[in-house]
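First comes the structure, then the notes that go with it.
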Amino acid sequence: MESQMPFNEKIDYGLHALVILAQYHNVAVNPEEVKHKFDLDGKGLDLVAWLLAAKSLELKMKRVKKSIERLPFIHLPALIWRDDGQHVILMKIDTQTNRYLIFDLEERNPKVLSAAEFHEIFQGGMILITSRASIMGQLAKFDFTWFIPAVIKYRKIFVETIIVSIFLQLFALITPLFFQVVMDKVLVHRGFSTLNVITVALSVVVIFEIVLSGLRTYIFSHSTSRIDVELGAKLFRHLLALPISYFENRRVGDTVARVRELDQIRNFLTGQALTSVLDLLFSFIFFAVMWYYSPKLTIVILLSLPCYIAWSIFISPILRRRLDEKFARNADNQSFLVESVSAIDTIKALAVTPQMTNIWDKQLASYVSADFRVTVLATIGQQGVQLIQKTVMIINLWLGAHLVISGDLSIGQLITFNMLSGQVIAPVVRLAQLWQDFQQVGISITRLGDVLNSPTENYQGKLSLPEIFGDIAFKHIRFRYKPDAPIILDDVNLSVKQGEVIGIVGRSGSGKSTLTKLLQRFYIPENGQVLIDGHDLALADPNWLRRQIGVVLQDNVLLNRSIRDNIALTDPSMSMERVIYAAKLAGAHDFISELREGYNTIVGELGAGLSGGQRQRIAIARALVNNPRILIFDEATSALDYESEHIIMQNMQKICHGRTVIIIAHRLSTVKNADRIIVMEKGHIVEQGKHNQLLENENGLYYYLNQLQSN
């Protein structure tokens, strides 16, 4: 191992780099603990200590020397070092613009460098780093190999399918032989008794062939249906386990389009393509028999096979590009459709139906055009296969007739050979014609792989602690949503005592909601710690945490179920008494009781059957029903009418009793009775105190906001 890699001994950039890289790989790390264990002399992590610390976190490392031309092919992020010994993390490379996104640990900011600028700081040495979970994820990558364990799991059924296929091929081999006997023996010698025997035998063979063919289809469909169920269940579980950042970085329609690719895989598994592969594997037996009849005619058949393969190889890349384009256009349509249906109130209110229709027509035309190009190319591919097949048939007819005339082959043998060649060519032709399906399912697996190969929230090795009490601490929090995004929170320090009611106010974009997202462990801060009862949330099980936090947002989603089911969503077996108690606490019981079906009333999709105030009160009841020790109101009343807000505020004292409550609001009247009010501006806490105390500072932001709202 090289030893000349410089690590700055005065400023501990090594620890900071380790924390960032570990968090990127969803590995929880406590910086203070790492420093305590490995920074024994207090001078910062040197190279050996850094490697030992990374190993203790089960991170896999590899020190390499790379030329700048090879960098686009390595797995990022990676740690590189500069001439002055200060660490730099290479985050991303844009090969089109030849620019490099780095994270400067000294300035704690991302930078975009040109190739020349990056070349000045890059000496060729770097540390590639990944986690064991990432390695296991790569080994379990979803692609065609995913189906191998499934085949092994159902190997008994597939063995039965192969056995049935063997018998079917034997029957397919016997039938042409019967025809040869009829042509060369029965017709020549006028053997009616032999004809009767052959007819009965052929009838028996046909019956068995039909029964076995149906049995094979049933067995195969049964096994593929099981695989389909496993894949569908795995897909949905994995989708819900993905971190919230996955969904925030993708359009809803794009995700829906990827999930719908499961239909393509389902059609492929239950179709005739795989049985055609089995039939093709048994073609070697037919080739042996055909060679026995006529080596010359068999050579013609064999020479046609490379033509099928070459034609498929020629068509495949063009077809794949057009299928990719078709998928992209379909994803655009899905996204626009979801967006339009979700925003139908706005579309109608603004009377922009013509504009939206115009956009849809253009996108639909693009999709139809892409689909048409796929269809045309697929048709060309199929006709090319037909051309090869017909050409081989003509050559065999001409050559076979010459062999019969010369006495090298009988008429019965020629007919038998053509029937056998049909058994060989048929699965080849079917596979060639189904090549579009192979291409489509390959693209579908790639699209699904974007979902199934994305890392889920890491629960393994996380702490499931006892019931929380509600002490909260944010220590030196620094956070941004993406490495190249602006800083949202910068060196935020905040302590909240158990049972304290905190109000957080500030301008839009000041970082108020981001604080609560960190508290729910939707994200891990770039720097600093979020603590509950002294426990670092980076080390905690997210499910354990979220079960003990109640959250009410400005736009809460209700499922298309009964009111009771929505309130008791986390525990369907919950007693009715608990549901009613939570509803009373949220001020929802009275209006629920006035409904014809009461708590059994179906709320409609997204709660469309209720008013905004009613939906909000049900959402509050849902947040309270588990008696959470921490309660978050994130603009929970900003969109309500004054009557609905008044009902909720009347019950606020009961709601907050015995809990730690964080209220984020733009209306200062919502938080003026809080124990403490936090004022945020551009990712910093600029003021804090009680309502009256903050009003005393006429130069403060809180006073300014209060004056605006008062006026």
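Along the chain as shown, the residues are counted starting at 1.
A Cβ is built for glycine as well, from the same backbone N, Cα and C atoms used for every other residue.
Sequence unchanged from the original; the noted substitutions are absent.
Per Swiss-Prot, the feature ATP binding site maps to Gly506, Arg507, Ser508, Gly509, Ser510, Gly511, Lys512, Ser513. Secondary structure from DSSP puts Gly511 (ATP binding site) in coil.
Look at Swiss-Prot and you will find 1-129 tagged as domain 'Peptidase C39', backed by sequence analysis.
Under the heading domain 'ABC transmembrane type-1', Swiss-Prot lists 158-440, citing sequence analysis as support.
Taken from Swiss-Prot, the feature domain 'ABC transporter' covers 472-707, and the record attributes it to sequence analysis. Over the domain 'ABC transporter' (472-707), the average per-residue pLDDT in this prediction is 86.
Spatially close to Met61 (variant position) yet at least six residues away along the chain are Leu51, Ala54, Lys55, Ile127, Leu128, Ile129, judged by Cβ distances under 8 angstroms. Recorded in Swiss-Prot as a natural variant, Met61 to Ala carries the remark: In serotype 8.
Neighbour count (other Cβ atoms within 10 Å of the Cβ, all protein chains): 20 for Met91 (variant position). Met91 (variant position) carries a strand DSSP state (E or B). The natural variant Met91 to Thr is recorded by Swiss-Prot, whose note states: In serotype 8.
For Ser213 (variant position), applying a Cβ distance below 8 Å and a minimum sequence separation of six or more within one chain yields Leu168. Here Swiss-Prot describes Ser213 to Asn as a natural variant; the accompanying note says: In serotype 8.
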Counting only residues 6+ away in sequence within the same chain, which have a CB under 8 Å from the CB of Gly509 (ATP binding site)? Lys682
Could you state the CA-to-CA distance between Lys512 (ATP binding site) and Met91 (variant position) to the nearest Å? 27
Near-site residues: ATP, ref Gly506, Arg507, Ser508, Gly509, Ser510, Gly511, Lys512, Ser513, CB cutoff 8 A to centroid: Thr514, Met680, Glu681
Where's the emptiest Cβ shell within 10 Å among the binding-site residues Ser508, Ser510, Ser513? Ser508
